[in-house]
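J.: Sending over a structure as structure tokens; questions will come in a sec.
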Amino acid sequence: MAETSNDPFLSYVLSSKQLTNLNRLRRKAVTKQLGSSDDNKVSEEFLRYQHTYQREAFEYLQTKHDAHKIMESQYEQYQSSSKTRRYSIDLDSVDAVDTESQTEYPNEEFIDRNEDSEAVMELRKRLLGKGQNKGLGYETTKSVDRQIEDQDTLQQDLIQDMSKLVGSLKQGAVAFQSALDEDKQVLGAAEIGIQVASQGLMDVSGKLRKYDKSKLSYLFYITVFIFMILGLVFTFIIIQLFPAL
């Protein structure tokens, strides 16, 4: 049987706890029923839950629902009573309360205003970064305008410096790209010269294979040597001419 209590909150908590325990028993019974080898046979715990705990679970659920409804109604009554209490004020007693408070604390409003003004001044000093300047009125406004102008000037200087830095970086990137292009041209010319020299060497080696070693004379070796030197000189001249172009 579900436990009853005059306190709806206590009934709600107890019913929730009992429902949690019954839910654990239900899961345990279902797990054993599913894990049993004989599917046609119903386990003892499952039967016990169906005959005993199922009715108790329904009673606890009903008790929990009733307690929740009671708490909702109590909360709505509290809200409505607080609203009516807020607006049900005796207008005749307002003047008396105000006059009494004014007579008892005549300097309270003045002290509050002084505290507010001091707090505002302290906050202004912190924001403006002032030292011990306590001037008010025109001097304070003038100093604030001067600081704003200084900040604007500083921002303009920073913008100009950043623009100059970006321009110099752009010029450096363009110069670096042009240098890379020149190096690419030089490497291309050197590659052409090397290909020409290698082609000449391949031609010479092919011709050498056609002749017999006995037919080669000193004049042929000298001619081959001169041809190799001329090929290297031609490659060097090509490398020197392309950067100038």
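Just so you know, glycine gets a Cβ as well, placed from its N, Cα and C.
Grabbed the feature section from Swiss-Prot, which reads as follows:
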| type | residues | note |
| --- | --- | --- |
| MUTAGEN | ASP183 to Gly | In USE1-0; slows down protein transport from the endoplasmic reticulum to the Golgi at 37 degrees Celsius |
J.: Can you see whether DSSP assigns ASP183 (mutagenesis position) to helix, strand or coil?
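T.: Assignment for ASP183 (mutagenesis position) reads helix.
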J.: Counting every protein chain present, what is the number of Cβ atoms, excluding its own, within 10 Å of the Cβ of ASP183 (mutagenesis position)?
T.: 11
